[in-house]
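Per Swiss-Prot, the features are as follows:
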- G103, Q104, T105, G106, T107, G108, K109, T110: ATP binding site (BINDING)
- 19-356: domain 'Kinesin motor' (DOMAIN)
- Y152 to F: Spindle defects and greatly reduced phosphorylation by Wee1 in vitro; when associated with F-23 and F-207 (MUTAGEN)
- Y207 to F: Spindle defects and greatly reduced phosphorylation by Wee1 in vitro; when associated with F-23 and F-152 (MUTAGEN)
- F669 to E: Remains tetrameric (MUTAGEN)
- L726 to K: Mainly tetrameric (MUTAGEN)
- L726 to D: Mainly tetrameric. Mainly dimeric; when associated with R-775 (MUTAGEN)
- R740 to A: Formation of tetramers, dimers and monomers (MUTAGEN)
Amino acid sequence: MDISGGNTSRQPQKKSNQNIQVYVRVRPLNSRERCIRSAEVVDVVGPREVVTRHTLDSKLTKKFTFDRSFGPESKQCDVYSVVVSPLIEEVLNGYNCTVFAYGQTGTGKTHTMVGNETAELKSSWEDDSDIGIIPRALSHLFDELRMMEVEYTMRISYLELYNEELCDLLSTDDTTKIRIFDDSTKKGSVIIQGLEEIPVHSKDDVYKLLEKGKERRKTATTLMNAQSSRSHTVFSIVVHIRENGIEGEDMLKIGKLNLVDLAGSENVSKAGNEKGIRVRETVNINQSLLTLGRVITALVDRAPHVPYRESKLTRLLQESLGGRTKTSIIATISPGHKDIEETLSTLEYAHRAKNIQNKPEVNQKLTKKTVLKEYTEEIDKLKRDLMAARDKNGIYLAEETYGEITLKLESQNRELNEKMLLLKALKDELQNKEKIFSEVSMSLVEKTQELKKTEENLLNTKGTLLLTKKVLTKTKRRYKEKKELVASHMKTEQVLTTQAQEILAAADLATDDTHQLHGTIERRRELDEKIRRSCDQFKDRMQDNLEMIGGSLNLYQDQQAALKEQLSQEMVNSSYVSQRLALNSSKSIEMLKEMCAQSLQDQTNLHNKLIGEVMKISDQHSQAFVAKLMEQMQQQQLLMSKEIQTNLQVIEENNQRHKAMLDSMQEKFATIIDSSLQSVEEHAKQMHKKLEQLGAMSLPDAEELQNLQEELANERALAQQEDALLESMMMQMEQIKNLRSKNSISMSVHLNKMEESRLTRNHRIDDIKSGIQDYQKLGIEASQSAQAELTSQMEAGMLCLDQGVANCSMLQVHMKNLNQKYEKETNENVGSVRVHHNQVEIICQESKQQLEAVQEKTEVNLEQMVDARQQLITEDRQRFIGHATVATDLVQESNRQFSEHAEHQRQQLQICEQELVRFQQSELKTYAPTGTTPSKRDFVYPRTLVATSPHQEIVRRYRQELDWSDLDTTATIDECSEGEHDVSMHSVQELSETETIMNSTPIEPVDGVTVKRGCGTTRNSNSNALKPPVATGGKRSSSLSRSLTPSKTSPRGSPAFVRHNKENVA
């Protein structure tokens, strides 16, 4: 059998390279991974990208890009529609296509290719079920062929590779050996001898054969997978389609689809296959997959030799990898972090396989004659072999000899293929060498020119080198000087260490004192607790004493209640006497009420009569006056408005005749007329106001009458007070007399006020008159000013305005007459108001005489009543004296009981005072010193820290010891010229690491010595610089002490140290 379809291309075809399509599918976590708490470290971040992490919290990620990536939630139908569905059309067009699943064991390869469900006749390649790619592809092919309505045949085969042994899963004879041979007619293809291809006609036939193959396939249970595939399988589908050619000749189109399910790579320890046959299976599986990886690497690197023959698996897939087949790879991986190494290996191989290029070619369409001829030749060949075997007249060889010839032939073919590949590789290498030679020739010319430039630069560099050597010598000397400085600092550090130990000893002593102080505080706390308990006990005793005092108070309260009842009885008796007195008083009150009612009735009648007459006269006079005045005002207003309208009409006629000349005059004249109207209207309003003021002036008369009525009401109130205050009748009578005299005085005062109000009204009338005269004057002045203005305008204007001036003069005369008329009417109104007030004054005099008569009569009656009531009050006083004597006795008894109770309470308080003294003297504890509390002391420790001498002094002495007279002893080690800067920087880089570290110690000015900063070795200043201490506010700090030990604080007043010694100053 030919795995590639067994057809050769006899016509030249257009070849185009095509990369292998690579897909990745990530399965979800299974139950085993959930049990071992394996975390997901693989993420599908896009339709084409996969990101992996070594651990869940790792920030280092690796991203792979493929043609398509499927996440854990992807379905079987999604994978098929993307990967295999496009290949079905290519198969029907006559291409050979291959799809194989690659990955670690237990990642879902068999699930993807075969599925977990058994395919049924009603199953469709588009439904959402767990059937795999193989049954979906067969169903899809049958559906497409049925819709094409062509004649076709379909044959399938199911090949298994187990422990490098081939097996036909659909064959009924297990003894048949299957071999692989290279196809001499088609380079890169193999022929599988002994593999049975079974024709199928429906989906049912295919599903039955597929189930048969699944049952015969080698599977086993491992720790990684309950049904782990222990072999590789290749499911091949060959489709022959009959179609008519251009000349009407029958043509046969052949397409082939290989669906490969590879066994997964395994780790022996993880899978639990350390013993037995499983070890051999694992070794063979891993060996074949390793060879597949090497083939992929060789194809990607375009190596001259691809190791197809090192494994039967790679020989089966030879045409699919780098051949004439359209190939797709599905890489299945696990998302758990326990399998991250295998996952990364699978992703890297799959990512590398993307670069493999195939050259897909359409299988040649064969005519019916060609097919029959091939079949006839093959039948004749088989017949001859059969006859030779029967007749035994052919060439017979020993089995060993035949085996040697076969092996020799295979080795020669293998060697020939290798030589051909080697020759091709040598040719490619020769082309590369020629290309390199041309490039080298071109670069040689460029290098020659560069060499000349380099020689010139060399001469310049030699001069620079001499200068650099000098700088290097100086730099080495400076290095030694810095080394000497470091040694001085080390000596200082040793002294500082000794001082630090002394300070730590003082700190330990202070710590011990602190612990003893804490013990003292604890003892005082315990003493406070005892005092608190004593206070609680004292509180309980005092509470008992207070309860006893409360009991005595309750007893005293009961005694007071009994006395209260006795006093209540006496009060009842007194109330009986009071009731009798009240009865007598009520009779007297009734008599007084009758007398007061009579007096009140007389006063009320008199008051009503007076009010009626006054109001009648006032209403008649006011109404007549207002009506007359309003009628006159309305008549005058109508007359004035008519006259003004007439004058305006005349003026308007004149203006129409002289419109062009009198526009400005018309506006001014209209303004004057409007002001006149406004003054007339304001005058009318003021007249209304004056009338209202006159009406308001009549109101005081009504208010005086109202006051009289209120005085009568006061009389009634006084009578009621007499009824309520019979217990002090005599005093009330005197008060009534006084009030009546006051009322008489107030009535006379009110009459005087009425007289004053009359005079005030007369004055107001005079003011109104003067106001009217003022308005008259204002009107005359306004008219005169208007006349003067109009006269000036007329003189400056046209003669046609003479008539308007005449009208204005008539209006002025009319206004004067109107003012005189208003003055006359106002005088008449003033006279009528005076008559009205005279009448009111007469009525008030009569009312006053009548009120005095009523008052005299009331006084006589009251004197009679007072005498009778005084006799009754004397009798009741004697009865009250008897009741008061009894009440006095009861009060004395109450005082005696109170004295006894007070004595008892005094005794209880003495007991409480004794308890308090006992608590203070015996129970209340005080603190007793133990003698362990530390006393105040002075801690002795170094208060002045050592410091290193100035760097200039150290360097100067060091130079004198070494007798370096060639250097300037007055210069510091940091000086360098500007011209040496660049060279010194290169020289410093050539020093050792120790030298570079030493150069990081800068020199700071000390004791007024100025240190010059250059640009060489003092560029890196850091916090380790030695600085002199500064005494500010009694505190000193040292940079050296900060870098070596914690900072120290000197007490106030400690002297600042001065550096003046050679090496160290204490």
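Just so it is clear, glycine is given a Cβ too, placed from its N, Cα and C backbone atoms.
Positions of the features from Swiss-Prot, shown on the structure.
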residue: G103; record: ATP binding site; Cβ within 10 Å: 29
residue: Q104; record: ATP binding site; Cβ within 10 Å: 25
residue: T105; record: ATP binding site; Cβ within 10 Å: 26
residue: G106; record: ATP binding site; Cβ within 10 Å: 28
residue: T107; record: ATP binding site; Cβ within 10 Å: 28
residue: G108; record: ATP binding site; Cβ within 10 Å: 22
residue: K109; record: ATP binding site; Cβ within 10 Å: 26
residue: T110; record: ATP binding site; Cβ within 10 Å: 26
residue: Y152; record: mutagenesis position; Cβ within 10 Å: 20
residue: Y207; record: mutagenesis position; Cβ within 10 Å: 21
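Rounded to a whole number, the distance between the Cα atoms of T107 (ATP binding site) and Y207 (mutagenesis position) is 24 Å. Between the CA atoms of Q104 (ATP binding site) and Y152 (mutagenesis position) there is a gap of 38 Å. G103 (ATP binding site) and Y152 (mutagenesis position) have their C-alpha atoms 36 Å apart, to the nearest angstrom. The distance from the Cα of Y152 (mutagenesis position) to the Cα of G106 (ATP binding site) comes to 38 Å.
G103 (ATP binding site) carries a strand DSSP state (E or B). DSSP assigns G108 (ATP binding site) to coil in the three-state reduction, outside any helix or strand.
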